[in-house]
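Presented below is the structure to which this report refers.
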Amino acid sequence: MSEWESYYKTEGEEEEEEEESPDTGGEYKYSGRDSLIFLVDASRAMFESQGEDELTPFDMSIQCIQSVYTSKIISSDRDLLAVVFYGTEKDKNSVNFKNIYVLQDLDNPGAKRVLELDQFKGQQGKKHFRDTVGHGSDYSLSEVLWVCANLFSDVQLKMSHKRIMLFTNEDDPHGRDSAKASRARTKASDLRDTGIFLDLMHLKKPGGFDVSVFYRDIITTAEDEDLGVHFEESSKLEDLLRKVRAKETKKRVLSRLKFKLGEDVVLMVGIYNLVQKANKPFPVRLYRETNEPVKTKTRTFNVNTGSLLLPSDTKRSLTYGTRQIVLEKEETEELKRFDEPGLILMGFKPTVMLKKQHYLRPSLFVYPEESLVSGSSTLFSALLTKCVEKKVIAVCRYTPRKNVSPYFVALVPQEEELDDQNIQVTPGGFQLVFLPYADDKRKVPFTEKVTANQEQIDKMKAIVQKLRFTYRSDSFENPVLQQHFRNLEALALDMMESEQVVDLTLPKVEAIKKRLGSLADEFKELVYPPGYNPEGKVAKRKQDDEGSTSKKPKVELSEEELKAHFRKGTLGKLTVPTLKDICKAHGLKSGPKKQELLDALIRHLEKN
């Protein structure tokens with residue numbers, strides 16, 4: 001049966017794209033723009049390194065910010081970024097507060113902004129900062145946060161996330177000035193109430209950085225984070241980059257759904273996408289004259305009168321046999337509606353029953369939403385703990401949205417894991433694994449199995465043991481994508497040529513040969529015949545009768561049977577391979593299609 005389609009094709013294609021796009025290949029889209037302000041302490045202590053070869057805390061901060069800028073240019077160029085220095089000699093801000101310097105207002109990342117940050121790196125950057133901005137000490141953190149709040153309020157665009165990242169190595173910025181400290185805490189609380197998150201990226205200082213002195217009451221802890229867990233101070237650029245990446249990564253919920261455990265037991269959960277295949281960004285159409293992005297708009301017209309059709313004027317149809325059935329849009333939507341959006345618990349199964357071959361697509365992640373239904377976190381945590389203890393999975397029916405077919409899914413419990421920096425490596429919650437239906441399973445045609453003898457098995461075991469290494473999925477990047485992004489980066493920053501990417505997916509041939517030694521040759525001697533050359537040309541098999549011409553195809557039908565089919569008009573019931581063999585046997589020329597074979601054969605039989 002054909003699919004429901006629009007009575008006017010163009011309208012249907014446009015709506016089909018809109019309806020189906022969220023569920024294709026696990027790609028998910030979000031509304032609104034992320035906005036992020038980098039707030040950097042510019043006091044003298046930030047420009048002092050702990051050792052001769054070590055970077056200064058200010059240098060680490062600038063390099064980290066620059067790294068985020070370049071990645072945003074490639075992946076999220078619509079997001080808004082800003083850089084603000086505080087503790088400066090000169091001031092530059094909209095409210096004329098002292099010792100606060102707004103280097104860059106909230107705007108899209110671009111090449112000029114990255115190059116401007118590049119001027120503050122290294123010894124030359126230190127001198128440039130001293131000449132253009134200078135160092136100060138008499139600042140108020142409440143005024144600094146006020147300036148950041150004004151930067152957010154000056155933006156007229158819709159923002160999905162507002163975040164401030166504070167880089168400093170001073171754990172008690174106001175010392176004994178309790179009035180300034182109190183005002184800073186009050187202002188931080190005001191920002192929290194307006195949906196602005198403040199994250200601390202604290203750097204190493206002599207004697208250690210104590211978060212509890214001042215910043216514990218200042219920084220924002222998200223609902224899904226533990227108040228008692230704080231990052232350790234960063235002494236290396238790699239540690240700081242990891243912290244920034246962990247905080248800067250978008251934590252956007254795909255949907256918020258009801259999770260029904262029974263008739264009267266319901267909690268609210270959020271569905272998150274943790275892993276998604278990286279693809280090249282879609283090309284953007286530009287207007288030739290101004291180089292501005294253009295938007296495509298589709299209009300539907302009546303083919304007879306040429307008048308513009310409104311959405312209410314169009315119908316959807318299905319051709320069933322020779323009859324065209326026309327339905328209203330609401331009726332087709334009703335046909336697609338199986339259930340209300342949500343998760344419904346069907347039962348529990350042992351974890352061992354979930355097999356690797358059940359994999360269909362990347363899993364999603366389920367986490368409680370306490371803000372919508374009070375008590376969801378407690379009930380969710382109890383369910384997670386019991387599933388881990390009993391080693392079971394929850395089998396559920398999952399309906400992501402209206403007008404979407406339900407899926408059967410398995411909720412696999414997952415415990416939280418932290419690394420040595422107290423950064424969350426694995427979140428605690430449920431992995432939502434999509435289960436296959438019966439028609440998703442296929443029979444794979446295997447080649448003939450050749451059994452190896454014990455000596456060959458032992459030799460291969462030794463080879464595998466020599467080539468073992470610890471696998472990390474993030475150690476292997478897609479070389480095509482990485483080179484594409486490097487080329488974009490070179491274009492954006494006006495570089496002469498892009499940096500060449502090392503393809504880490506290629507085998508390290510020299511290292512493999514060094515590890516294996518003579519094992520590879522010994523294995524070849526055990527498996528392959530003497531003198532075997534895998535790179536040599538395969539010798540053609542000799543014909544049974546060298547003097548004869550090519551063999552005639554084997555025809556299973558006799559002449560009488562063929563003529564009987566012709567008289568009854570049942571030649572069309574013969575398969576394409578059979579028709580090809582008959583045509584070859586009679587020396588008939590025809591195309592590869594069945595109708596062409598039939599036409600040639602019928603003409604031949606009519607003549608004879």
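From the backbone N, Cα and C atoms, a Cβ is placed for every residue, glycine too.
Although substitutions are noted, the structure shown does not include any of them.
Per Swiss-Prot, active site, schiff-base intermediate with DNA is recorded for LYS29.
Residues or ranges marked as domain 'Ku' in Swiss-Prot: 259-466.
Here the residue is the original one, while Swiss-Prot reports the published mutagenesis LYS568 to Arg with the comment No effect on XCRR5 stability; increased sensitivity to staurosporine-induced apoptosis. Counting every protein chain shown, the Cβ of LYS568 (mutagenesis position) has 9 other Cβ atoms within 10 Å. Following the DSSP three-state reduction, the secondary structure of LYS568 (mutagenesis position) is helix.
Annotated domain 'SAP' per Swiss-Prot: 571-605, in sequence order, evidence recorded as sequence analysis.
Along the domain 'Ku' (259-466), the predicted structure has mean pLDDT 87.
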